[in-house]
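Below is one structure, written out as structure tokens; the observations come after it.
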Amino acid sequence: MKALILVGGFGTRLRPLTLSFPKPLVDFANKPMILHQIEALKAVGVDEVVLAINYQPEVMLNFLKDFETKLEIKITCSQETEPLGTAGPLALARDKLLDGSGEPFFVLNSDVISEYPLKEMLEFHKSHGGEASIMVTKVDEPSKYGVVVMEESTGRVEKFVEKPKLYVGNKINAGIYLLNPSVLDKIELRPTSIEKETFPKIAAAQGLYAMVLPGFWMDIGQPRDYITGLRLYLDSLRKKSPAKLTSGPHIVGNVLVDETATIGEGCLIGPDVAIGPGCIVESGVRLSRCTVMRGVRIKKHACISSSIIGWHSTVGQWARIENMTILGEDVHVSDEIYSNGGVVLPHKEIKSNILKPEIVM
């Protein structure tokens, strides 16, 4: 069985992290975002994943080589020479997705994090006998999104309404699809939208069905949503695999600490914190609602909240980092510095306070 992951372009919304790595390789909960998806696909019998990409394919493939061997799954790239939207990449990868078996294939948006109930989706797809299945999720403010109007009893999709001014429903496209090979015949090789062009055609022919996603869902393509997504992911881990979370007298709420990280005495860590491989957290540090990526050193009595600390950075003693501060790779914050929402590009040294949200070049 095959799957296509829509990787897309430059990840500008997640800069400065994406200045060092393509967005799917940015760590989320201590492993690359895309690895969460590849592992979920492997678990339901997918043996080949095609990455639809237009930026740094060689970096992606080199990085994922080890995981290809470890997970026993084939990973290939389909490279766009121009942006093809959300449907064009399927036409471009047609030969990689068709193997003559007639089996459906998965399509995933690489920005989406969820519990990936792909086994249930396979069963749902077989049960309705339609041409395509999409996953939908309920949201509080549907007017920001394209809303999927569906028949509640069967799941059959009636129509899509883009950013409705009046309430028509609260279910939106969750960016996870299961498609029969025949769907590829409906997509031309040009820049085109699967949501606005392909799916409405299939829905008009009564062949499109929607399954309501159980559990959490988040598009983590920008920093604020990334932080929220981490909270939802750790909540889910607490319910499903609590042994993976860290516990102890210095831990508050849900915290994920890599086994190679070290934490000093008198720290208070949590809630909603991920600490990556090789990190050193010195004594008296306070961390909450943040991600600390691989190889970071946080010195004594520093305080970090609602922020992302990029790979191999250093935060000085008594420094205070908060309010969606994002440190790129290899950033060094001096002792006693305050950052209020600073976005700091890689390889910088911060020697003066950042008093309001700004980009430090």
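Using N, Cα and C of the backbone, Cβ positions are placed for all residues, glycine too.
Substituted residues are absent from this model; it holds the original ones throughout.
Taken straight from Swiss-Prot:
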- L6, V7, G85, N109, D111, G146, N173: GDP-alpha-D-mannose binding site (BINDING)
- G9, G11, T12, R13, K23: diphosphate binding site (BINDING)
- G11 to S: In hsn1; reduced enzyme activity, ascorbate concentrations and N-glycosylation, and increased sensitivity to ammonium (MUTAGEN)
- P22 to S: In vtc1-1 and vtc1-2; reduced enzyme activity and ascorbate concentrations, and ozone-sensitive (MUTAGEN)
- D27 to E: Abolishes interaction with CSN5B and subsequent degradation in the dark by the 26S proteasome, and increases ascorbate accumulation in seedlings (MUTAGEN)
- P89 to L: In cyt1-1; deficient in N-glycosylation and cellulose, and embryo lethal (MUTAGEN)
**Study point:** DSSP-derived structure type at K23 (diphosphate binding site), helix or strand or else coil
**Key:** helix
Point to revise | Spatially closest candidate among L6, V7, P22, D27, D111, the listed recorded positions, to P89 (mutagenesis position) (Cα to Cα) | key: L6
Review point. Out of R13, K23, which of the binding-site residues has the smallest number of neighbouring Cβ atoms within 10 Å?
Key: R13
Review point. Among the binding-site residues L6, V7, R13, G146, whose Cα is within 10 A of the Cα of P22 (mutagenesis position)?
Key: V7
Review point. Say you check the Cα of K23 (diphosphate binding site) against those of the binding-site residues L6, G85, D111, G146, N173; which is nearest?
Key: D111
Revision key, fill the gap. For V7 (GDP-alpha-D-mannose binding site) and R13 (diphosphate binding site), the CA-to-CA distance in whole Å is 14
Study note, to complete from the structure: For D27 (mutagenesis position), the nonlocal same-chain Cβ neighbours (under 8 Å, six or more residues apart) come out as M33, G276, T291, M293, R294, W311
Check your understanding: Around P89 (mutagenesis position), how many other C-beta atoms are within 10 angstroms of its C-beta?
Key -> 30
